[in-house]
Structures are given as C-alpha cells and as structure tokens.
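Asks: Pasting a structure here, questions to come.
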Amino acid sequence: MSNEQEDFGSLFNNQGELGIMDDFAEFGFQTTTTPTNWAAAGNYMYPDQVHLPASINNPNMPINDWLEDAPMPDCYNVPSTSTDENNDPFPFSNISSQSSLKPKTPEKAVVEVRPTGNEMLDPEPKYPKEEKPWCTIFYYELTVRLGKAFEAKVPTITIDGATGASDECRMSLTSQPSSRNSKSSQIRNTVGAGIQLAYENGELWLTVLTDQIVFVQCPFLNQTLNKPLKYVFRLQNKGDQKRMKIFDKEQFEQEKTLALGPLTEKEVADERMRIFSNIRVSFCKGFGETYSRLKVVNLPCWIEIILHEPADEYDTVFRINNERPEIGSRS
C-alpha cells in the first residue's frame, strides 16, 4: 500500500466509518466515531481544520439541532421561514437525493436584467427618452397672446381653423380662447386647412393649404435673399407660391461662424442671429411697408413660431462672445 493510500485509509476506523482526525483535539473536540450516515461522503476529502461543535458527537442530540439557531444567509433570510429548511452542515452527504431547499424569491422583481449581445449588462431600468420639441408656436390676436403654447415634436404639423382639439400633429386655432374681437373670430373661421410646417434634415418648409392668403415674415429667409429683415412674403395656394423654405441649418451655420468672427462682423451677426429663430405668420390680413398696418401686432389673427435649434445656438454664441476678452473698441 502506498503512503497516499495509507494516509487516506487513516481517516476511517475499523468499521469503515469516517472518523474525526486526532488533529481536532487541539480545538477541544472529542475524537470519536461520527454517525454512520456520514459514510455517504464517499470519496469526498475531509476539509482540513474544520471547526465542529462538540455537540455534534452527542448521541442524545440530533445532528440537525446544532444549526437550529444559526443565522441564515441573506438570500434565504425571509421572515416566517424556518431555518430547518437549510440546516444540513454538510449538504454533500445527501447529494444523491433531491434537495428539499426551496428558496423564496420576491413577488415582484425590482430590476430585470437581460443580455444585449456583446454589450455589458446595465442593471438600471431604461425608459424611452422624451422627444424634445423643435419649435414652439404662440397664437395672438393683436397684442394679446391667447391659449397654451403648442410644442411641435413630430416632423410635420398643421396649423388650421378646423374644429376639434389640438393634438401632437395639429394646432387648432378655433380651439384657442378668443379675445371676443369680431374680426379675429371671423378670420379664424375662414382659415380652413391652414398651413403645414415640415422640418426634416435641417430644413423647414412652409406649405399653404388654405384658400386664404398667408403673409410670412422670416428674418432668416430675408437675410439669405438679401432682403430687408422686416420684409413680408405673400403666399397663396397656387402653383409655386404655396411652398417656401423658411429655414436652412447649413445657412444658419454660416451666420454663426460670422458671429464668432472678428468684432466688427460679430456685432452685426449677433443682432441677426437673435431674430433668426422667430417667424411670424398672419392669416388673411397683410402687414408691412406696403400695407396700412406696418406691424404684425396690428393684426387680428397671427402666430409666432420659435425655432428651438437656432435659439439655443444664439444663446451659446452670446455666452461665448461675452466670456472671451474683446479686441478693439466699440464706437
């Protein structure tokens, strides 16, 4: 018999039962024959220096009683759950039989984690991000702003005079409060299909759908066409006159470059950028130098469109220009 076999054989007593090594005596344990049901350990090697309570060898105390008051692991520490369900000190002794352990899980999972390909697991729940509006529209009668602001979050919207409440794709002028001005009410009732705004790939297009004439004041468009910033366009639902591009991001980037350029150019570009985010549309009634009403605030029914992207860009440019040191002088 080899030395290895002799060492392994010394673990058993004369009856072939697994005994406790003499090395345990220094820990205050009695070296006596263990219960016969431990023989089911088979070829499992006994762990070195295992701290076993002396009560485990007491023939008058069941082997399971010594763990009766032992704290359970956190994953099984469920209120009103008996610790007897997990009290076997050496679970491998019953490896051949099906375990009676029935761990309890919460009734509702707080976070559900699922693998997503090669990406790392993210334990935080994900919620769809709220889509930001690309423009805000206000309704006016003369100088009075009425109703709630309309925020456009979908690429294409309409502003019309049809009945019914507004929704994410449509702003209804008839659903807005009225200033009780008879002219305003009359115009609102004739707006009909109104206008359409379509914003895609950095371009904003306005299309006339109503049979009425629409007047548009767009400083950015006037700048690109070398017209006075207060110039007013007259559109109607006929041929080429019904559709017009009123904003272009690429053109706007060029103006932003000027605003960040030398001081002499920056002073002019700053003022222009400030109004490039504003578009004013009047229904039925015109205004401007060729009309009796010079300003849009003299009209009974009109809307103001605020484009968020150029407005945010202006805020950024304005902050940068005010933070950096200026070279030159203002006169």
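The first residue you see is number 1, and the count goes up from there.
Using N, Cα and C of the backbone, Cβ positions are placed for all residues, glycine too.
The noted changes are left out; the structure has the residues it started with.
The domain 'MH2' feature in Swiss-Prot is assigned to 134-331. In Swiss-Prot, a published mutagenesis experiment is listed as Gly286 to Glu, annotated In sa340; constitutive dauer formation at 25 degrees Celsius, an egg laying defect (Egl), abnormal social aggregation - also known as clumping behavior (Cpy), and a dark intestine (Din).
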Asks: Which three-state DSSP class does Gly286 (mutagenesis position) fall into?
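Replies: Gly286 (mutagenesis position) sits in coil per DSSP, no helix or strand.
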Asks: Around Gly286 (mutagenesis position), how many other C-beta atoms are within 10 angstroms of its C-beta?
Replies: 16
Asks: Return the average pLDDT for the domain 'MH2' (134-331) as a whole number.
Replies: 83
